[in-house]
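*Asks:* Straight from Swiss-Prot, here's the annotation block:
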type	residues	note
DOMAIN	54-338	domain 'Protein kinase'
BINDING	Ile60, Gly61, Asn62, Gly63, Ser64, Phe65, Gly66, Val67, Val68, Lys83	ATP binding site
MUTAGEN	Ala81 to Thr	Increases the amount of synaptic boutons and microtubule loops when expressed presynaptically
ACT_SITE	Asp179	active site, proton acceptor
Amino acid sequence: MSGRPRTSSFAEGNKQSPSLVLGGVKTCSRDGSKITTVVATPGQGTDRVQEVSYTDTKVIGNGSFGVVFQAKLCDTGELVAIKKVLQDRRFKNRELQIMRKLEHCNIVKLLYFFYSSGEKRDEVFLNLVLEYIPETVYKVARQYAKTKQTIPINFIRLYMYQLFRSLAYIHSLGICHRDIKPQNLLLDPETAVLKLCDFGSAKQLLHGEPNVSYICSRYYRAPELIFGAINYTTKIDVWSAGCVLAELLLGQPIFPGDSGVDQLVEVIKVLGTPTREQIREMNPNYTEFKFPQIKSHPWQKVFRIRTPTEAINLVSLLLEYTPSARITPLKACAHPFFDELRMEGNHTLPNGRDMPPLFNFTEHELSIQPSLVPQLLPKHLQNASGPGGNRPSAGGAASIAASGSTSVSSTGSGASVEGSAQPQSQGTAAAAGSGSGGATAGTGGASAGGPGSGNNSSSGGASGAPSAVAAGGANAAVAGGAGGGGGAGAATAAATATGAIGATNAGGANVTDS
């Protein structure tokens, strides 16, 4: 990309930014290491600035958004990721405003932020200091794909549950992420904790306020975006999450496409031609267009024979044409596919560590859809009694401070699902490969931290992790893949059907002010 990097994270309205704290960046050397000291503001709580020193800085990603560095805080030794983006002085930074509101165990934490001067006159950069998490779901899945395997079903269950929980939280605040994809799902392979990252495309959606449709990375774009809708809802994230789940089950993207038209072709090959009412719900402007009639492909034939029935059912509830018909993220957490996580048993991962926190719901989380509480909580927590119990109280909910409630086997589950046996996954981890390139064509994703991936560089697989990951793999969009199903000639017919959509929304994120 030529020229200056884009200004950061969708400038917020026309609101004048408050005067920026430019305290200067000081550097010195100690024991042969370069130490940088900045004047920073904590990510949450007080606005009182403080000096923060860090060292061992190295670039781990860059793209149109800016640059991401890994560094180590001098005071604590904690590794952090510093996302540096060009700041337009005229506007507030939307990503910063949103991240300061968020506090959840499945969302990457903003530790500090500070401003620094650029080389050009009046050039100012915003630096977001984020907790560092070593891997992404994308890189772990790619390592399995190298050996023609998919991530074991129990890890898919664990990762997707945490994603839905993070979405339930941000959607309850009216915030839409708008770029859900495997590259933006940070993963600690030691603890199996998943955290949603990169809020550079996120926006608080307001009823009646138009939004840009040219948003979200191509393989994960909801059909209403392809149709050019500008009044969409947080359900676009739900569609994207359904694409992620399907991709993890298949080992490749379910709807690969080289353009907006190709994308819709792939969707129609699986879901069939949308009805007139479904088109109206996505974008009323297209209801009069004549689409060739293509039958839907049975979901059971889209996936491998041994894919758990409950997983396929969940995908079908997520990938609905009609946005309002898509399941909510919290309802997804309560889906039977995740019941195994709620079973009482050993609370350990294959490496012997405790399961990540799955049921430490806050009162706010349990108040999102109170009717789901009995389905969300494991029976042994619902039955907890006495003042120290973890059962929701009549007036709201106690904080359910439990970690996992079952063990996760890296070889998959042997439990039956609606009468059919779940598969035993072949093997556990991909080889801890070498190689450092790894970027593939597709959505033009940038590497760590921005629209293309997350804040992470890879650090090699840890013992007991679901995958041993190659060092330094660049995070770009997943390449190719054959999509699920569709009969002979379906692609041609669907392409004809989408001819009117043509140049609308070819994919890619982060391009405008809305």
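Glycine too: its Cβ is placed from the backbone N, Cα and C atoms.
Nothing has been swapped: the model has the original residues at all the noted spots.
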*Asks:* In whole Å, how far is Ala81 (mutagenesis position) from Ser64 (ATP binding site) when you measure between their Cα atoms?
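*Replies:* Cα-Cα, rounded: 17 Å.
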*Asks:* Rounded to a whole number, what is the top Cα to Cα distance in Å among the residues the record ties to ATP, namely Ile60, Gly61, Asn62, Gly63, Ser64, Phe65, Gly66, Val67, Val68, Lys83?
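*Replies:* Site span for ATP, by Cα atoms: 14 Å.
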*Asks:* Going by DSSP, is Ile60 (ATP binding site) part of a helix, a strand, or coil?
*Replies:* strand
*Asks:* Provide the number of Cβ atoms within 10 Å of the Cβ of Asp179 (active site, proton acceptor), excluding the reference atom itself.
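*Replies:* Step by step: centre on the Cβ of Asp179 (active site, proton acceptor), count other Cβ atoms within 10 Å, giving 28.
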*Asks:* Tell me, how many other CB atoms lie within 10 A of the CB of Val68 (ATP binding site), whichever protein chain they belong to?
*Replies:* 28
*Asks:* Could you say whether, by DSSP, Val68 (ATP binding site) belongs to a helix, a strand or a coil region?
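*Replies:* SS state of Val68 (ATP binding site) = strand.
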*Asks:* Any idea what the Cα distance is from Ala81 (mutagenesis position) over to Val68 (ATP binding site), rounded to a whole Å?
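*Replies:* Checking the Cα atoms of Ala81 (mutagenesis position) and Val68 (ATP binding site) gives a distance of 7 Å.
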*Asks:* For Ile60 (ATP binding site) and the residue listed as 'active site, proton acceptor', determine the Cα separation and express it in whole Å.
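*Replies:* Ile60 (ATP binding site) and the residue listed as 'active site, proton acceptor' have their Cα atoms 20 Å apart.
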*Asks:* Given the model, what does the mean pLDDT over the domain 'Protein kinase' (54-338) come out as?
*Replies:* 94
